[in-house]
Amino acid sequence: MRDYADNDSILLKHGWCEMLKGGVIMDVKNVEQAKIAEKAGAIGVMILENIPSELRNTDGVARSVDPLKIEEIRKCISINVLAKVRIGHFVEAQILEELKVDMLDESEVLTMADEYNHINKHKFKTPFVCGCTNLGEALRRISEGASMIRTKGEAGTGNIIEAIKHIRTVNNEIKYLCSLDESEVYNFAKKLRAPIDLILLTRKLKRLPVVNFAAGGIATPADAAMCMQLGMDGVFVGSGIFESENPQKMASSIVMAVSNFNNPKILLNVSLGLGKAMHGNTKVSNKWKNKSEEDNS
């Protein structure tokens, strides 16, 4: 059994993620977008070949970004640089760790590389973020070495409904865990298929034992603030910015909304005059459903 409260490597990676709390990480695909994100006050950029809204409309294989693009963008900004790898593709992760990116996202948005196994993230010095739809999935990813969790949501749709569903599901399952008699906890752990040590730690903390960001469909300052009011530590956003009428203003407003999520007056001010938000998609069909928790992990 791994001791999650007393391990130097784990504590170092988790500690780095703690510094991201209250921040916004933005999906970008070029230098121009990265500069918009930095100017807006983002704490980091997630570099992709295409933002999620574009990935949803393609049928080809979505792979990790060309390392050269990461180098080009990193030279032009001073904030954290993140990159996605395919689920289970530990060699993509090795390559990007060698490139010294700040964080890796083992992402369902890319085409899955291994249908049965996620990456053993304990083998890496670079912290990982992974998506989840429920508490059991979150704790399994943490047991594999994830230092940060995010909701899966519906990336690239501008539709926040799935992200909110995942946030509330995790929150409600934690509340239920905390309400159980001690003798009932072990059976609940079996139902979640989650390690008992992480179940007990979550019960003690009354929250996930790692930083937890919202992601998937966040398109407005109000969306971002709603996620924060539901207990998230920060947000990922991409298509919602760069498919809006005024990306720079939208990006800055979302950052302000996350920093002031409990202040309606500021939320009103940052929501004024943003122009048209991304068109979005109300048909939440989940292009990446085959990579969902129910099917794979």
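Please read every residue number as a count from 1 along the shown chain.
A Cβ is built for glycine as well, from the same backbone N, Cα and C atoms used for every other residue.
Feature list (source: Swiss-Prot):
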MUTAGEN   Met19 to Val  2-fold reduction in glutaminase activity. No effect on overall pyridoxal 5'-phosphate synthase activity
BINDING   Asp27, Gly156, Gly217, Gly238, Ser239  D-ribose 5-phosphate binding site
MUTAGEN   Met46 to Ile  2-fold increase in glutaminase and in overall pyridoxal 5'-phosphate synthase activity
MUTAGEN   Leu82 to Ala  No effect on glutaminase activity. 4-fold reduction in overall pyridoxal 5'-phosphate synthase activity
ACT_SITE  Lys84  active site, schiff-base intermediate with D-ribose 5-phosphate
MUTAGEN   Met103 to Ala  No effect on glutaminase activity. 5-fold reduction in overall pyridoxal 5'-phosphate synthase activity
MUTAGEN   Met103 to Phe  No effect on glutaminase activity. Total loss of overall pyridoxal 5'-phosphate synthase activity
MUTAGEN   Met148 to Leu  No effect on glutaminase activity. Changes the affinity of the complex for ammonia
BINDING   Arg168  D-glyceraldehyde 3-phosphate binding site
Taking every protein chain in this structure into account, which of the recorded positions Lys84, Arg168 has the most other Cβ atoms within 10 Å of its Cβ?
Lys84
I need the CA-to-CA distance for Met148 (mutagenesis position) versus Asp27 (D-ribose 5-phosphate binding site), whole Å please.
17
Counting other Cβ atoms within 10 Å of each Cβ, which of the mutagenesis positions Met19, Met46, Leu82, Met103, Met148 scores lowest?
Met19
Across the listed D-ribose 5-phosphate-binding residues, Asp27, Gly156, Gly217, Gly238, Ser239, what is the farthest Cα to Cα distance, given in whole Å?
12
If the D-ribose 5-phosphate site is taken as the center of the Cβ atoms of Asp27, Gly156, Gly217, Gly238, Ser239, which further residues of that chain fall within 8 Å of it by their Cβ?
Ile51, Pro52, Ser53, Ala155, Thr157, Gly158, Gly216, Ile218, Val237, Gly240
List the binding-site residues among Asp27, Arg168, Gly238, Ser239 whose C-alpha is within 10 Å of the C-alpha of Leu82 (mutagenesis position), in sequence order, or say none.
Asp27
Is it possible to get the count of other C-beta atoms within 10 angstroms of the C-beta of Ser239 (D-ribose 5-phosphate binding site)?
26
How far is it from Gly217 (D-ribose 5-phosphate binding site) to Lys84 (active site, schiff-base intermediate with D-ribose 5-phosphate), counting Cα to Cα, in Å?
17
